[in-house]
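K.L.:
Let me give you the structure first, and then I'll get to my questions.
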Amino acid sequence: MESEAIQEDLQNLDVELKDVQGQISALIEHQDRLYERKSELKTLLKALAASGSPVASSGGSSAIENWSETFEWDSRADDVRFNVFGISKYRANQKEIINAIMTGRDVLVIMAAGGGKSLCYQLPAMLRGGTTLVVSPLLSLIQDQVMGLAALGISAYMLTSTSGKENEKFVYKALEKGEDDLKILYVTPEKVSKSKRFMSKLEKCHNAGRLSLISIDEAHCCSQWGHDFRPDYKNLSILKTQFPKVPMVALTATATQKVQNDLIEMLHIPKCVKFVSSVNRPNLFYSVREKSAVGKLVVDEIAEFIRESYSNNESGIVYCFSRKECEQIAGDLRERGISADYYHADMDANMREKVHMRWSKNKLQVIVGTVAFGMGINKPDVRFVIHHSLSKSMETYYQESGRAGRDGLPSECILFFRSADVPRQSSMVFYEYSGLQNLYDIVRYCQSKTKCRRSAFFRHFGEPSQDCNGMCDNCALSSEVKEVDVSDLSKLVVSMVQETQAKDQRVTMLQLGDKLRNKHKDLIAELKRDEVEHLVIKLIVDSVLKEEFQHTPYSTNAYVTMGPLANQLLQGRKTIKMETSSRQTKKLKRSITFSGLELKLDELRKEISAADGSILPHTVLSTQQIGSISSQKPVSLQELESIIGKLKTEKYGDRILEEVMRHEAVSEQLVEDPTKEETCKSRLRKRAKTQKDVVLVESSGEEEA
């Protein structure tokens with residue numbers, strides 16, 4: 001008997017020690033997160049102390065440098081910005097970034113999607129002379145950029161796995177001998193890390209003094225702490241090693257302080273100037289919707305939303321978890337009258353390109369894609385991004401949802417959340433460093449019924465909070481939210497897991513829900529399966545339970561086990577509370593209303609794009625430019641040039657003015673008499689030409705003076 005008592009004591013001690021070890025692990029993990037947060041806050045304090053002025057990054061000079069002052073290239077930069085790129089004014093930090101690059105400094109740019117990162121290296125490429133090398137991860141992005149630059153008359157080429165022999169021959173000759181004009185060269189990171197021939201030609205270009213700038217786009221791919229780490233990006237440090245005096249600019253939309261430090265080290269740019277813009281996207285409306293367990297109902301809701309809010313064929317993206325889901329949901333949307341097609345990595349490259357171009361040219365309203373679609377897409381007028389499934393982290397969701405509204409106009413970001421999606425994602429990310437913690441962060445974002453969605457991004461990226469202005473569901477929709485103590489029910493859940501483990505068995509979240517409902521019918525009969533799963537996920541996120549994973553020949557399964565804080569709950573030292581809300585899904589009309597002239601100009605840019613075949617509609621006229629033309633209604637090429645710049649006026653000015661004049665004629669009800677309309681249009685065209693001639697004469701006179 002005495003030995004049995006001792007044995008029992010030993011078992012109790014083992015249980016208690018295991019509990020203590022679990023608590024220690026949880027505390028250490030919490031300590032690491034606190035240290036990381038402390039580091040972010042210190043960096044934030046330094047930035048605030050600098051009154052918004054960018055400062056040299058750690059390792060560089062601590063002196064504040066004024067990149068907003070006047071520089072010798074200012075007038076040339078303004079001329080190229082407006083007359084070549086058609087951009088009327090700089091956005092936040094663009095001018096300062098360009099000035100830092102022009103002085104020969106290495107630069108790190110953290111700028112939200114739609115902030116204008118591309119101009120930050122494309123404009124210096126035009127000003128510095130020689131060749132600018134741009135490393136970009138995706139072929140579709142490279143093709144978009146090269147096409148857009150070619151439409152502006154800029155000599156841009158790409159060297160990728162799909163490049164033809166003639167193109168490759170031209171590029172290598174231009175790099176080696178400099179006989180042909182090669183202003184911007186786009187390559188994938190694989191070309192840098194794996195092609196000795198390319199690096200040899202690039203070295204000859206450098207030795208001849210013609211390599212003027214190196215740009216690393218989507219730079220977060222360098223960091224193992226980033227949400228989209230790519231091994232080939234690790235080898236890009238060779239560029240700074242081989243060409244130490246060539247300025248390098250690294251750009252990304254998302255990077256925590258940890259990621260920033262990592263990529264600075266990996267790219268060998270310790271003395272870079274760092275520009276960090278706000279992560280806030282005030283034009284985006286964020287919302288989370290409960291996802292039905294019935295797939296048909298989810299697609300019905302998505303289709304209804306698109307039909308009611310975006311009936312003018314405005315572009316959108318629907319993200320899905322798997323390739324199979326992409327194909328299924330694209331087909332389901334088509335059956336419901338939505339113009340949709342799918343995009344994923346298993347497709348033939350030509351098919352992917354075809355779908356991408358149809359969507360880019362507004363011939364297809366919705367792309368249904370996996371994460372393979374979208375990084376750095378060059379389409380500013382995406383009006384909505386819908387996540388049919390959960391993203392794997394806050395950073396990933398910020399990046400993917402941020403593909404909406406890059407033109408600054410109101411757009412929507414909707415995430416459909418269901419607890420059953422969590423194990424699907426966790427079994428994919430558990431092997432990544434902090435993969436589970438990152439996933440649980442976005443689960444908290446989805447489960448919250450009171451906290452501002454936007455503030456979650458501020459906290460995650462270590463940025464001071466800003467007003468949401470009602471641009472998320474939790475801030476815009478009033479509802480009665482209650483906190484309910486579910487500790488007793490949680491104890492039943494944990495006890496069930498404990499019993500299962502004692503029998504040396506495993507249980508998935510779905511199995512756990514069924515077992516609970518069968519064993520405790522009287523207590524939880526009123527709870528639906530979704531509500532039980534919601535509680536289990538809450539316990540996992542709160543470290544009361546945890547997920548463990550087992551590989552099979554065909555998949556990786558997620559099982560629920562006891563977490564580090566389980567015994568605290570069972571002993572009554574921890575309470576579990578959940579938010580309940582009476583809020584019903586309310587339809588918010590957030591679509592944009594375009595005037596008649598704006599719609600006509602939109603049709604015109606699509607027509608020009610289709611006729612040319614090699615340019616995208618927004619390259620012809622941006623949505624902002626259409627808005628400016630519609631409000632100012634120019635009647636001469638001179639007035640139009642002041643809105644869209646010289647290059648676009650020369651290319652498309654006559655057709656744009658004709659559309660404006662036709663619209664004005666209709667507005668004045670001149671269409672009733674065709675002769676009057678023709679007379680009016682003829683008179684206005686003549687007046688436009690005369691005013692253009694006068695401007696040119698005045699310009700010549702000023703130059704002579």
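Positions of Cβ are set from backbone N, Cα and C atoms, glycine also.
Predicted, not measured: the structure shown is a model, and the values here were computed from it.
Below are the features I grabbed from Swiss-Prot:
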- MET111, ALA112, ALA113, GLY114, GLY115, GLY116, LYS117, SER118: ATP binding site (BINDING)
- 98-273: domain 'Helicase ATP-binding' (DOMAIN)
- 298-450: domain 'Helicase C-terminal' (DOMAIN)
- 591-670: domain 'HRDC' (DOMAIN)
- LYS117 to Met: Loss of ATPase or helicase activity (MUTAGEN)
K.L.:
Through the lens of DSSP with three states only, how would you label GLY114 (ATP binding site)?
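P.N.:
SS state of GLY114 (ATP binding site) = coil.
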K.L.:
Based on DSSP, tally up the residues of the domain 'HRDC' (591-670) by helix, strand and coil.
P.N.:
62 helix, 0 strand, 18 coil
K.L.:
If you count Cβ atoms within 10 Å of each one, which of the recorded positions ALA112, GLY114, GLY116, LYS117 comes out on top?
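P.N.:
For the recorded positions ALA112, GLY114, GLY116, LYS117, the Cβ with the most other Cβ atoms within 10 Å is LYS117.
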K.L.:
Whose Cβ lies within 8 Å of the mean position of the Cβ atoms of MET111, ALA112, ALA113, GLY114, GLY115, GLY116, LYS117, SER118, the ATP site, other than those residues?
P.N.:
ARG91, ALA253, SER277, ARG406
K.L.:
Restricting to the chain of SER118 (ATP binding site) and a gap of 6 or more, list residues whose Cβ falls under 8 Å of its Cβ, or answer none.
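P.N.:
In sequence order, the residues whose Cβ lies under 8 Å from that of SER118 (ATP binding site) (at least 6 apart) are GLN145, ASN378.
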K.L.:
Please report the distance from the Cα of LYS117 (mutagenesis position) to the Cα of MET111 (ATP binding site), rounded to the nearest angstrom.
P.N.:
7
K.L.:
So if I measure Cβ to Cβ from MET111 (ATP binding site) and keep only same-chain residues at least 6 apart in sequence, which ones fall under 8 Å?
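P.N.:
The answer is ASN93, LYS117, CYS120, LEU251, THR252, ALA253, PHE275, SER277.
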